[in-house]
Amino acid sequence: MHRSPLAWLRLLLAAVLGAFLLGGPLHAAETAAPRSPAWAQAVDPSINLYRMSPTLYRSALPNAQSVALLQRLQVKTVVSFIKDDDRAWLGQAPVRVVSLPTHADRVDDAEVLSVLRQLQAAEREGPVLMHCKHGNNRTGLFAAMYRIVVQGWDKQAALEEMQRGGFGDEDDMRDASAYVRGADVDGLRLAMANGECSPSRFALCHVREWMAQALDRP
């Protein structure tokens, strides 16, 4: 049967389109990486609330409507990395508030160790929520360093959770990612274990300690 060039062109286009429609979803399914069960699990996407462990949650800035949920989760302490007063949304809820305003683009090792220690201390009293404004950059940084220093994850595993865990766009976590990539993991773990303020002997916190000791000498 004779077909015109236009008919052959239509058949070719139909074949290409069919292959695309059949192969596209299959290819996407093959290339989409499954979400690790070890990553923080979603609790309330409206405030980017995730459960990292039975005693540690992370989120964006909550609101007054979040209080009932946090009470059901038995959160005892809220740790904030922004300047806003958490009492504005917590009201009179029986939750301890810890304010630790930070900047992900200029955080240092001493600040990270201080936050990790305060998180651990608060966890001993019950579940803790840490948050910043959007729940990805500052919160992502401290969540990743908690995974690495406290829980023993390696950098790559913590970075994968940070960037692919559903907390926000990867571009919004550039500062956090940069700190994690450059972190002296062994030094931070050793300083954490030894109760030191920083892995660097020349850190400002150590200089302050030396000055205080010098002033205390008779």
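Keep in mind that glycine also has a Cβ here, set from the backbone N, Cα and C atoms.
Don't expect the noted substitutions in this model, because it carries the original residues.
As recorded in Swiss-Prot, the features of this protein are as follows:
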| type | residues | note |
| --- | --- | --- |
| DOMAIN | 44-188 | domain 'Tyrosine-protein phosphatase' |
| MUTAGEN | D105 to A | 53% decrease in catalytic efficiency with pNPP as substrate |
| ACT_SITE | D105 | active site, proton donor/acceptor |
| MUTAGEN | C132 to S | Loss of phosphatase activity with pNPP as substrate |
| ACT_SITE | C132 | active site, phosphocysteine intermediate |
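The secondary structure of C132 (mutagenesis position), as reduced to three states from DSSP, is coil rather than helix or strand. Most Cβ neighbours within 10 Å among the mutagenesis positions D105, C132: this distinction goes to C132.
Looking at D105 (mutagenesis position) and C132 (mutagenesis position), their Cα atoms lie 14 Å from each other.
Secondary structure by DSSP for the domain 'Tyrosine-protein phosphatase' (44-188): 74 helix, 22 strand, 49 coil.
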